[in-house]
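A.B. asks: Mind having a look at this structure? Questions to follow.
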Amino acid sequence: MGSKKLTVGSDSHRLSKSSFSSNKSSHSATKDQPIDTDDIDEDDESGHNIILNIISQLRPGCDLTRITLPTFILEKKSMLERVTNQLQFPEFLLQAHSEKDPLKRFLYVMKWYLAGWHIAPKAVKKPLNPVLGEYFTAYWDLPNKQQAYYISEQTSHHPPECAYFYMIPESSIRVDGVVIPKSRFLGNSSAAMMDGSTVLQFLDIKDGNGKPEKYVLTQPNVYVRGILFGKMRIELGDHMIIKSPNFQADIEFKTKGYVFGTYDAIEGTVKDYDGNAYYEISGKWNDVMYLKDLKQPRSSPKVFLDTHKESPLRPKVRPLSEQGEYESRKLWKKVTDALAVRNHPVATEEKFQIEDHQRQLAKKRIEDGVEFHPKLFRRSKPGEDLDYCIYKNIPVDEDPEKQIRSILQIAPILPGQQFTDKFFIPAFEKIKSQKKMIENEKQNPAKQ
């Protein structure tokens, strides 16, 4: 539909056409391209000794979520913002939405979901753990003159869980998801077992039951190798599952063996629910991926996705001066500023201050018998796919302009938007007031 955007964004925030490999680190920089400290591997002898001291107190299989790690392995980004890495290739979603053939549409969705995994620091870094109630919003000015909107919030701390919402209203595309990383110590490795899933819907494409076509997608797990001996590096491992009403893909992220194998390889098959195989996918998730048409047995695999040739479209975020104290970039600013100049003592102290404040708040909630409630997401109802969903009801068949207004009422997303008193009310209270308003409108239709 491509209606006029509600605000004019800043210059295009595009990354260069380069693959963010998990096993490469470069300290070189030019006058126009300064060093990004997220790309610097600071695993020197003293750093390794710090990690060894922490690890020596652990047993294999124990939970790492309560362990304080040194700041030199932290990325200058909260997990709430890190999720947007998966949303930086909207062109594949738009192509999927316009594709009439269900199998081809499935392949575009698979390409979209595979495209973002290579966006990561070149050094071994982990995102900042969001604090309870932390939130992050962003938007994209798309090439088709439409806008995409993103809202996320840390809904639980033990276990850590963040919920997110993404929508392109004018193209009837909606994404909801939760991320539940469960960290484990495995000897010379640590693992983040990525529970949770992503739910993609094309709201104007109906399945056999007349409901929006839905895709449910899971994540591979993340492993950090070499934490006791050898060089530290990140691997993705285990299986990613993508399911639609008609097809499913099981893609294995293969970890390298001690002797044989290679790093970063993937291997998978696209099938229908009768077991008929249509395509095989292979290659490397941070390099080039190939697709082989199994209905053409003599054909060779063709390039499916070359990560070196794709330019991610980075999200845009409101200025810091407009952000709330629990908004990710503002909350962690002193920490990320210190990390940017590699001042780890200051980063450690600022991080401690934030986390200690959270401990005091948690203690007070226990003393007062008060339960934490998210502001932007609600607990799911029976039968829903995720633990949490955005609290505001956005009707599937509503006019896109009304959908946009509803989204912008949830939280400030665009530059110039102001916080309202309603923003700070827990989501479940907002839902109650919504129901009362709807009931009043039904009882007094003349006042609408």
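Glycine residues also receive a Cβ, built from the backbone N, Cα and C atoms like all the rest.
None of the listed substitutions appears in this model.
The shown structure was predicted, so the numbers you read here are calculated from the model rather than taken from an experiment.
Got these off Swiss-Prot a minute ago, pasting:
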type: BINDING; residues: L64, T65, R66, I67, T68, L69, N129, S183; note: 1,2-diacyl-sn-glycero-3-phospho-L-serine binding site
type: MUTAGEN; residues: T71 to P; note: Abolished binding to phosphatidylserine
type: MUTAGEN; residues: H157 to A; note: Does not affect binding to phosphatidylserine
type: MUTAGEN; residues: H158 to A; note: Does not affect binding to phosphatidylserine
type: MUTAGEN; residues: K351 to E; note: Strongly reduced binding to phosphatidylinositol 4-phosphate (PI4P). Does not affect binding to phosphatidylserine
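Surface or core, plus neighbours and distances: that's what I need for these features.
C.D. replies: Mapped onto three states, the DSSP output places T71 (mutagenesis position) in helix. A C-beta separation below 8 Å, combined with a sequence spacing of at least six in one chain, links T71 (mutagenesis position) to V335, A338, L339, H344, A347, T348, K351.
When Cβ atoms from all protein chains are considered, those within 10 Å of H157 (mutagenesis position) total 17, not counting its own. In the three-state DSSP scheme, H157 (mutagenesis position) is classed as strand.
Within 10 Å of the C-beta of K351 (mutagenesis position) we count 21 further C-beta atoms, all protein chains included.
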A.B. asks: How many whole Å apart are the CA atoms of H157 (mutagenesis position) and S183 (1,2-diacyl-sn-glycero-3-phospho-L-serine binding site)?
C.D. replies: 13
A.B. asks: Around the Cβ of T68 (1,2-diacyl-sn-glycero-3-phospho-L-serine binding site), how many other Cβ atoms lie within 10 Å? Please give the count over every shown protein chain.
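C.D. replies: Step by step: centre on the Cβ of T68 (1,2-diacyl-sn-glycero-3-phospho-L-serine binding site), count other Cβ atoms within 10 Å, giving 11.
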A.B. asks: In whole Å, how far does the CA atom of L69 (1,2-diacyl-sn-glycero-3-phospho-L-serine binding site) lie from that of H158 (mutagenesis position)?
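C.D. replies: So the Cα of H158 (mutagenesis position) lies 17 Å away from that of L69 (1,2-diacyl-sn-glycero-3-phospho-L-serine binding site).
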A.B. asks: Helix, strand or coil: which one is K351 (mutagenesis position) in, per DSSP?
C.D. replies: helix
